Amino acid sequence: KKNGYAVDSSGKAPECLLSNYCYNECTKVHYADKGYCCLLSCYCVGLSDDKKVLEISDARKKYCDFVTIN
């Protein structure tokens with residue numbers, strides 16, 4: 001499993017202000033374990049390896065991984 005910004009068919013990650021929205025978006029739409037709002041987009045934790053995710057910088061990924069774990 002992997003973490004990242006899950007993208008829809010148009011290649012965009014859902015934008016967010018609230019983590020509740022992302023939890024639902026990530027778990028119900030993308031079947032991840034959890035979801036959080038990180039840097040204004042929904043960051044999903046526990047996505048299946050075949051899910052498409054947004055290409056992001058290592059620094060941004062490390063930041064979101066750090067924030068979602070703590």
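Backbone N, Cα and C define each Cβ position, glycine as well.
This is the original sequence, none of the listed changes applied.
Copied over from Swiss-Prot, here are the features:
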DOMAIN    2-65  domain 'LCN-type CS-alpha/beta'
VARIANT   Asp33 to Glu  In LqqIT1'
Neighbourhood of Asp33 (variant position), C-beta criterion under 8 angstroms, separation at least six: Lys1, Thr27, Val45, Gly46
Per DSSP, three-state class assigned to Asp33 (variant position): coil
